[in-house]
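Going by Swiss-Prot, these are the annotated features:
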- N12 to I: In Ty1-15 (VARIANT)
- S142 to R: In Ty1-15 (VARIANT)
- L602 to I: In Ty173; reduces transposition frequency 60-fold (MUTAGEN)
- 660-835: domain 'Integrase catalytic' (DOMAIN)
- D671, D736: Mg(2+) 1 binding site (BINDING)
- K1178 to G: Partially prevents nuclear localization of integrase and reduces transposition efficiency by 30%. Prevents nuclear localization of integrase and reduces transposition efficiency by 99.6%; when associated with Gly-1179. Prevents nuclear localization of integrase; when associated with Gly-1179 and Thr-1180 (MUTAGEN)
- K1179 to G: Prevents nuclear localization of integrase and reduces transposition efficiency by 99.6%; when associated with Gly-1178. Prevents nuclear localization of integrase; when associated with Gly-1178 and Thr-1180 (MUTAGEN)
- R1180 to T: Prevents nuclear localization of integrase; when associated with Gly-1178 and Gly-1179 (MUTAGEN)
- K1210 to G: Reduces transposition efficiency by 77%. Reduces transposition efficiency by 98.4%; when associated with Gly-1211. Reduces transposition efficiency by 99.8%; when associated with Gly-1211 and Thr-1212 (MUTAGEN)
- K1211 to G: Reduces transposition efficiency by 98.4%; when associated with Gly-1210. Reduces transposition efficiency by 99.8%; when associated with Gly-1210 and Thr-1212 (MUTAGEN)
- R1212 to T: Reduces transposition efficiency by 99.8%; when associated with Gly-1210 and Gly-1211 (MUTAGEN)
- D1346, D1427, D1428: Mg(2+) 2 binding site (BINDING)
- 1610-1752: domain 'RNase H Ty1/copia-type' (DOMAIN)
Amino acid sequence: MESQQLSQHSPNSHGSACASVTSKEVHTNQDPLDVSASKTEECEKASTKANSQQTTTPASSAVPENPHHASPQPASVPPPQNGPYPQQCMMTQNQANPSGWSFYGHPSMIPYTPYQMSPMYFPPGPQSQFPQYPSSVGTPLSTPSPESGNTFTDSSSADSDMTSTKKYVRPPPMLTSPNDFPNWVKTYIKFLQNSNLGGIIPTVNGKPVRQITDDELTFLYNTFQIFAPSQFLPTWVKDILSVDYTDIMKILSKSIEKMQSDTQEANDIVTLANLQYNGSTPADAFETKVTNIIDRLNNNGIHINNKVACQLIMRGLSGEYKFLRYTRHRHLNMTVAELFLDIHAIYEEQQGSRNSKPNYRRNPSDEKNDSRSYTNTTKPKVIARNPQKTNNSKSKTARAHNVSTSNNSPSTDNDSISKSTTEPIQLNNKHDLHLGQKLTESTVNHTNHSDDELPGHLLLDSGASRTLIRSAHHIHSASSNPDINVVDAQKRNIPINAIGDLQFHFQDNTKTSIKVLHTPNIAYDLLSLNELAAVDITACFTKNVLERSDGTVLAPIVKYGDFYWVSKKYLLPSNISVPTINNVHTSESTRKYPYPFIHRMLAHANAQTIRYSLKNNTITYFNESDVDWSSAIDYQCPDCLIGKSTKHRHIKGSRLKYQNSYEPFQYLHTDIFGPVHNLPNSAPSYFISFTDETTKFRWVYPLHDRREDSILDVFTTILAFIKNQFQASVLVIQMDRGSEYTNRTLHKFLEKNGITPCYTTTADSRAHGVAERLNRTLLDDCRTQLQCSGLPNHLWFSAIEFSTIVRNSLASPKSKKSARQHAGLAGLDISTLLPFGQPVIVNDHNPNSKIHPRGIPGYALHPSRNSYGYIIYLPSLKKTVDTTNYVILQGKESRLDQFNYDALTFDEDLNRLTASYHSFIASNEIQESNDLNIESDHDFQSDIELHPEQPRNVLSKAVSPTDSTPPSTHTEDSKRVSKTNIRAPREVDPNISESNILPSKKRSSTPQISNIESTGSGGMHKLNVPLLAPMSQSNTHESSHASKSKDFRHSDSYSENETNHTNVPISSTGGTNNKTVPQISDQETEKRIIHRSPSIDASPPENNSSHNIVPIKTPTTVSEQNTEESIIADLPLPDLPPESPTEFPDPFKELPPINSRQTNSSLGGIGDSNAYTTINSKKRSLEDNETEIKVSRDTWNTKNMRSLEPPRSKKRIHLIAAVKAVKSIKPIRTTLRYDEAITYNKDIKEKEKYIEAYHKEVNQLLKMKTWDTDEYYDRKEIDPKRVINSMFIFNKKRDGTHKARFVARGDIQHPDTYDSGMQSNTVHHYALMTSLSLALDNNYYITQLDISSAYLYADIKEELYIRPPPHLGMNDKLIRLKKSLYGLKQSGANWYETIKSYLIQQCGMEEVRGWSCVFKNSQVTICLFVDDMVLFSKNLNSNKRIIEKLKMQYDTKIINLGESDEEIQYDILGLEIKYQRGKYMKLGMENSLTEKIPKLNVPLNPKGRKLSAPGQPGLYIDQDELEIDEDEYKEKVHEMQKLIGLASYVGYKFRFDLLYYINTLAQHILFPSRQVLDMTYELIQFMWDTRDKQLIWHKNKPTEPDNKLVAISDASYGNQPYYKSQIGNIYLLNGKVIGGKSTKASLTCTSTTEAEIHAISESVPLLNNLSYLIQELNKKPIIKGLLTDSRSTISIIKSTNEEKFRNRFFGTKAMRLRDEVSGNNLYVYYIETKKNIADVMTKPLPIKTFKLLTNKWIH
């Protein structure tokens, strides 16, 4: 039975179509209608409401649509007669009996004609005493009089009922819903009572007081039909009427029984909630009363657990018992029995008879045998409810996860078995077994099920009433063939093999058990939360644990998919042997193929299509009779439900009829689908499909882009294929009006080939239904195949091609043939087909050695189009091959991820299909095939560049048993490697370069040499061979820990390209015991660095210790160490993978090191990442290829740029001007003029909206008294310099509203008309970011306000005049300004002074010194940006008080109050912010960039590729003089200003990772060469590809006592023109990036150390200013830190030696930095170069390094 909570119980829940009815024990002395006074009033109110709508006209009466029904009349007016009988609603006392009315004696034998069966027919009897309806038929029922009452009439005869007849009786209301039937029955019974028929109403024992007469039965039948239409009757009522349509008495009897049951339950609940006990009655009586109530509620499906029961009992205790409420309330595991023991003890003390009464304390063994979930009796007992159950009662069913259980045993045992659905029970029949009993004979079906959705776990289900499991190996004390049925949600029976106990052993070493049913016919193993609750175990989904009521955690819960799971490792296995299996074994020759297997084999087609195909032999090898179709009707494929989910179906039959007259392949439909995002460069982003109108044959072709030449190539291919293969000529091609089809190139091609293009007409979407439906179908199939197989998304077109092959072979239910048959081709041999994603092993014909494994794991995709082979995807080689040398992989290790009917489920069926094809590993194979691993030239995915999700075998091989890593780790790793190598990779890195496609034909046995990365000084380290040293114990531990990082699974790949090899020890995951290099401890290394004299002329080499952060000075106190750890702890630094061991061959030892010279490059120019190249390996380094970002565009520069030093002798006039005028960046114009928006606007709707906005702005100007309307001035009389030109500007906001603004032309305003000393201040972006960060950490409410027409609130002091608005028509007149109009030079300053004064004087705020437009008081912080305000406070009421004060003076509009606890979205100063208070904040600009970037006219997504980094290292800007004319030069400069303007706006808002590229390109705005434009296009393209990226903040730990402000600094020495250095700084508050800066050093530095000192000195002033702001806004202490990767810089800062400063400038700079660090309490620490996220601010980085440094804080 379903567990119900006390507060969720509804007395009207009976009678639903899905629930059975259980008859319950009913007291005969209680009126079933007398539930409660409140319910009676509610019922009558409902009937009044229902009838009040039917009182006015005849059309609103009870049955208005019947032509025989007339409106009721008063008694004095005779009713109209439309036939031989009176109207059914005009029942009078003295109606005459019509002739022929007398029927047979028994009511059930009344002969009804079809007309008489109508609800409108009512033939009264000769002496009928039925009352007449009043004139207001259908009006609400009046309150019953005392004589009619709310009880049944217990008259002894019919005559007594007839004596007190009322003249008028109101009819019952009409039944309008099955759910209202219980309430309607109550009013109907009252209607019968008022009609003197109370004696025929069944009493509580089911029998009426007297026998019903024929007249009364007819009256009962007709009135029931009139007021209870059949369409609104519940299912159980319809079932009774289907047996006997006149058996209204049975319906009334059952309704009364239900009402009585509900009344008893309600009374019990009320009684239990209002218990009172003070010892005045015996404790025995009180205990009996309470336990009886609880037992009744539990038996009726209302489960009262111990905790609730004890709380209700204790709440009613008073007197001397009241102290139990305070002594027991903390006892969480208290039971009802224990509570009553204390009550008995107090009662015995009160009576003074403790020794004379028996002791009520029971033995623990008695409590264990109690049948309830709590113990409150002295002996176990079985509660049997309703011992007098009638024959027509049904047992209550209990629901599980889509299943429910009911009992089929005799009625005497029914209750005990039903009770077991929610709690442990005491069984009574011979099959009952207690826990611990031995099993003598059993037929439990032990079935191994290891293919759950989440293997090895149980599905937690709150709706399940019973626990069901498929494997019998965990069932204890099992008994076979129990008399219990399992019913799913569709009421289908599922057989149960056995019942037993499921025993748990949890983390706290506690054991418990619940009842479990065994069946192999369910999708998942279900664990009922109701049964766990019965043993005091609950599921906490906030903490994801199973716990007891006292909070003890028992086991974790796993969230997988949409469900929650708990591991089976907590189950105790049974020690019984596997019993006899009940299933009948079917021989191999007669067993049929299961339908789910065929469904998946044939691309998840529907059953009807597959049957048609088998009948018509379009699918060969087996017949329709070979498939088991029993489950086809009810089978639901989860992959189809997920992959093919749709909104609605396309409209069929929408094509024109004339198309049917064409011959095959003369009329084609075509359409393009795409793009598909986040794919590797080699994978297509689009596909184009063709469908023949006559044969319905389909073709699909992949596309990387939608350019004209790409589309033309496909058209050429398809036309040639049809002409040569089918000897047909295409006459017409139907397509939509996309630009890829309407371009001139394709039009000329079709015209040249004599093909008519048929375009869809405007708004005729139905005409293109063939191509659109095909694309939708193929896309559904693609999603389903990928979902089912678990293959990565970049193989999506392989799924499309597989589906096309199958779809062409399936018969159409309409034509009874397949497309292949229509085309004259043979049917598809299904034995040549494999399920998409089937695991296989491919033969490796060219291994490294004879002992190398010959098999490569792969996944079958689709049959080859160019050979007899199969296209197979090989994750380890990152490619697809076309081969016939493969074998199907079977067994557990080949299992895919998603569902339990994947390849493993049908291994035997698959073997039967492919039996005729021998594997290359078969024992009888003699000759080896010659077509080994034929690479498919046709396939676009023949070569896939991927990072497969599988660790390499070299890791497990490198670990020796003597390593310090625990042995368990080796075992787990080896298992994981073997298992992962045969699993489909779930995800793939979409940003892998296209150049690394083919692996080498012969894998080299020589490993690659890791590249050497430059140090902070830009110099290179020489390689001392051998490099490897044995790991110390600490290093081994750290490597082992790092190897477990989930973010970096390819540690060997990273170390080959990103590791710095020096002469210091290198930690290795492999634990190589190389004894040729002496071991150097971390302490000794650190000691050498500390005591070494700092070198000024040349930077010291970087230490590459395995420590993440190494302090440069020896800590003197523990507090300083804690400070360092505290500063570093929350920073979003990358997690470095462990460095793998690298072995170098002997020939390499003889090679001299390769040195790379420095170059002067605008974008880095230092080829340090390629200092060492791969030796003896033809395979190119993936990291080298990732840095070669190539974007295909006809006008883009395709020349291979090399790192060459540019000549310095050439003059660069434009470049010099650009450097001096970097700030001349023009914003993008997004507004319209008056003539563009209104005068010449051809869009009528938009024009009307702009006109409306125009008038709204004019009215606002007049309302604010912007100008003097009393006098107009002549233009000739006013000094021209005091006349300000004005204009209207219009724009459309992102929310869709149209805005108009009247502005002054301040750009041409005369200087004498304003005070140049006034400042128009706005909030600094760093102040806003700081306030947002503090708001997140302190759970502040954020409120956003807007002050309408803010400038107009500020008066203007100067005498200025403007022209009137255009609509006034006074072009020769002037008006004098009184308010600060938008656009004036002084308007901003005037408004700032106005609002500042009001906030300080009226709102009690004060402005933070040094930070303009930041106001604060003790509760609220305000950031002001012109007319936008952002309020921050701990208490939302504080914000509201400020708002109220602002509204008193200004028109203040609340944009976002910020009161919700869920995620709130803001648009603050261009930043799109998602904020959930106390959890996270995300800052981005996706919507803004999506709108603005396309308006720049930059070609986006050329060739469908996505950039992985904004630039590439190793290039410099060729700065030759420009040879272009003046007009073209201005046009390009203007274009650069727009592009760099947008990039700067975005970069300084939140995309700090782009600042280096923005700063570098901004220096070349006035030098718009083709290369500069190409690099700018590349930057905009990257911004477009990553427009969805966000700056991610998470709330700081609440335990942090201090605010931590950190600046991370970096410098690239001499990498800018004229050997200038690039410096960069990133600022973080409590681990959140709040700002960044990248700029070229103002002076030329002579060393790396000097550049680093310059970078740090640039960061200190802003760091101090931010520190002051933070202390003003938040009173917590603040810790300031500086992080740099230059040890020599730190040494100079810490040292007191001034002798080695090379010059005065360098010395003064260093000394000043020393003073700033010491005077401002700054902590300076060292950070590894690989972890220095400020590195992205100073130079272009390889893709992998760029991602590594940024993916922690922006993604």
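Cβ atoms are placed via backbone N, Cα and C, with glycine included.
Under 8 Å, Cβ to Cβ, and six or more positions away along its own chain, D671 (Mg(2+) 1 binding site) finds I688, S689, M735, D736, H768, A771, E772, L774, N775.
Its own atom aside, the Cβ of L602 (mutagenesis position) has 23 Cβ atoms within 10 angstroms in the protein chains shown.
Contacts of D1428 (Mg(2+) 2 binding site) defined by a Cβ separation under 8 A and a same-chain sequence distance of 6+ are given as Q1344, L1345, D1346, I1468, L1469, in order along the sequence. Counting every protein chain shown, the Cβ of D736 (Mg(2+) 1 binding site) has 18 other Cβ atoms within 10 Å. Reduced to three states, the DSSP call for D1427 (Mg(2+) 2 binding site) is coil. The Cβ centroid of D1346, D1427, D1428 marks the Mg(2+) 2 site; residues of that chain outside this set whose Cβ lies within 8 Å of it are L1345, I1347, A1350, F1425, V1426, M1429, K1453, I1455, given in sequence order. Look at the binding-site residues D1346, D1427 and count other Cβ atoms within 10 Å of each Cβ; D1346 has the fewest.
The predicted model assigns the domain 'Integrase catalytic' (660-835) a mean pLDDT of 87. Remark: secondary structure over the domain 'RNase H Ty1/copia-type' (1610-1752) totals 69 helix, 38 strand, 36 coil, with classes taken from DSSP. With respect to their backbone Cα atoms, D1427 (Mg(2+) 2 binding site) and L602 (mutagenesis position) stand 63 Å from each other. Reduced to three states, the DSSP call for D671 (Mg(2+) 1 binding site) is strand.
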